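See below for the structure under consideration.
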Amino acid sequence: MASPAIGQRPYPLLLDPEPPRYLQSLGGTEPPPPARPRRCIPTALIPAAGASEDRGGRRSGRRDPEPTPRDCRHARPVRPGLQPRLRLRPGSHRPRDVRSIFEQPQDPRVLAERGEGHRFVELALRGGPGWCDLCGREVLRQALRCANCKFTCHSECRSLIQLDCRQKGGPALDRRSPESTLTPTLNQNVCKAVEETQHPPTIQEIKQKIDSYNSREKHCLGMKLSEDGTYTGFIKVHLKLRRPVTVPAGIRPQSIYDAIKEVNPAATTDKRTSFYLPLDAIKQLHISSTTTVSEVIQGLLKKFMVVDNPQKFALFKRIHKDGQVLFQKLSIADYPLYLRLLAGPDTDVLSFVLKENETGEVEWDAFSIPELQNFLTILEKEEQDKIHQLQKKYNKFRQKLEEALRESQGKPG
C-alpha cells in the first residue's frame, strides 16, 4: 500500500465541510485517505509521477514546509444557536467577560429603599437660600431637614423621598472611610475664622519655596515650576459631606474618550439617584497655581459625576494648632495650590475639606439676573402665602372669641 502524500492524514475526518478530495497515488492504484480539510498543499511540495520515495526525500519534504496560505483555509460551519466570533491572536488582549443573571432594576442584591427613618423638622433659612437634596432646586426661607442625617428638601418633596436615613436610630455618626483611619484625629470642636495677610511672591521666592517643598515631600508628589512662572502640583481634599449627593442613574462610567473630548455622560439621561458618600473620604487632584477654589469644587463633582449645583458646596482649609482644629471657608477666587506651597507638604499643618455651604454666606454675584428675579418672585409668593395663613388663623380665632362672648351674654355672671 502506498504511503499518503505529504500533508495528508492516514485517517478520515468525520466532520468534513465538503466532499473529500483525492490526489494521484505515487505508486499504486489504491486511492489515498481523504485530504486534510483546513490545509492546502502547495504545488511545489507535490512530487511528480515516478519520483523516488526514499526516506530521505520524505524527510526533506517534511522538514521545510511552506506556510499555509490564508485563502485556502476552510471556515468551520457555525453551530445552530451560536453567533460567529472572531478568533484572536495568541497573546492578544482579551476583554473581560462580565455577565449577570439579573437585570439591573430587579437585582436582588440591591436593597429597595422607601425613604424610611427620617425625622424631619422645619428649618428657617435666614442667611440665604439653600438647596434641596432631592430635586436640586433652591430652597428659600423655609425647608425641612432630617435631625439625623441632615437631609434637606422642600415641603412638597417630602413624599417623593426614597433614600432611607442612614442613622435611623439616632443622630448621625461619622461613617469614616478606610483612608481616614490612617491619620490621627484631634479635637474638632473649635471652628474659628483665621485671617492671614498674604503678599504676592516673586518668581525667585516661588522657586525657593518649591525647592524646599520638594525636599520635604516623601511621596514623589512634588511641584514643578514652568518657564512662565506658573507651577503644578497635587492637593488632597477630605470629603465631609453629611447630606446625600445626586448622581445620574443607569449610565456607564466615564471613559478615556469622554475625558479627552470633555463629554458629560450625565447629560445623556434624566434619571437621578441619591446616596451618601463615606465621611472623610480623600480625593487627590492635580492642579496648577492658577486653579481657583471654584474650579476645584467643579472638578471634584465631575470626578464623582455629581449633578448637584456647585454652590451647594464650599471648600475649607483646616489648620491644626495647639490640639485644636481651626476651619476657614475659602473664597471662590482663592488658589489652593499656593496655600499648599506656603504650608508645606505636611497635611497635619494644613488640609482641605469639602463640606456643605451652610455658613449663611451667599455668593450673589454668581447668580444671573433672571435667577435673581426668580428669587424675588418666589419670595413675594411665599410672603403672600404667609400673610394669607396668618389672616386665616386669626380670623378663626376671632370667630371663636365672638362665639364665646355671645354665649356668655345670656348667662348670669
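Using N, Cα and C of the backbone, Cβ positions are placed for all residues, glycine too.
Every position carries its original residue.
Taken from Swiss-Prot as is:
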- CYS220 to Asp: Strongly reduced interaction with HRAS (MUTAGEN)
- CYS220 to Ala: Reduced interaction with HRAS (MUTAGEN)
- LEU221 to Ala or Asp: Strongly reduced interaction with HRAS (MUTAGEN)
- PHE234 to Ala: Reduced interaction with HRAS (MUTAGEN)
- LYS236 to Ala: Reduced interaction with HRAS (MUTAGEN)
- 265-359: domain 'Ras-associating' (DOMAIN)
- LYS283 to Ala: Very strong reduction of the interaction with HRAS (MUTAGEN)
- LYS302 to Asp: Reduced specificity for HRAS and diminished discrimination between HRAS and RAP1A (MUTAGEN)
- LYS303 to Ala: Strongly reduced interaction with HRAS (MUTAGEN)
- 361-408: domain 'SARAH' (DOMAIN)
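Feature map: annotations from Swiss-Prot on the structure.
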residue : record               : Cβ neighbours (10 Å)
CYS220  : mutagenesis position : 7
LEU221  : mutagenesis position : 14
PHE234  : mutagenesis position : 17
LYS236  : mutagenesis position : 14
LYS283  : mutagenesis position : 16
LYS302  : mutagenesis position : 16
LYS303  : mutagenesis position : 11
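LYS236 (mutagenesis position) and CYS220 (mutagenesis position) have their C-alpha atoms 14 Å apart, to the nearest angstrom. Confidence in the domain 'SARAH' (361-408), given as mean pLDDT, stands at 83. Cα of PHE234 (mutagenesis position) to Cα of LYS303 (mutagenesis position): a distance of 15 Å. Mapped onto three states, the DSSP output places LYS302 (mutagenesis position) in helix. Put simply, LYS283 (mutagenesis position) is 9 Å from LYS303 (mutagenesis position) when counted between their Cα atoms. Calculated from their C-alpha atoms, the gap between LYS302 (mutagenesis position) and LYS283 (mutagenesis position) amounts to 12 Å. Here the C-alpha separation of CYS220 (mutagenesis position) and LYS283 (mutagenesis position) works out to 17 Å.
According to DSSP, PHE234 (mutagenesis position) is assigned to a strand segment. Note: the CA-CA distance between LEU221 (mutagenesis position) and LYS283 (mutagenesis position) rounds to 14 Å.
Taken through DSSP, the domain 'SARAH' (361-408) splits into 43 helix, 0 strand, 5 coil.
Following the DSSP three-state reduction, the secondary structure of CYS220 (mutagenesis position) is coil.
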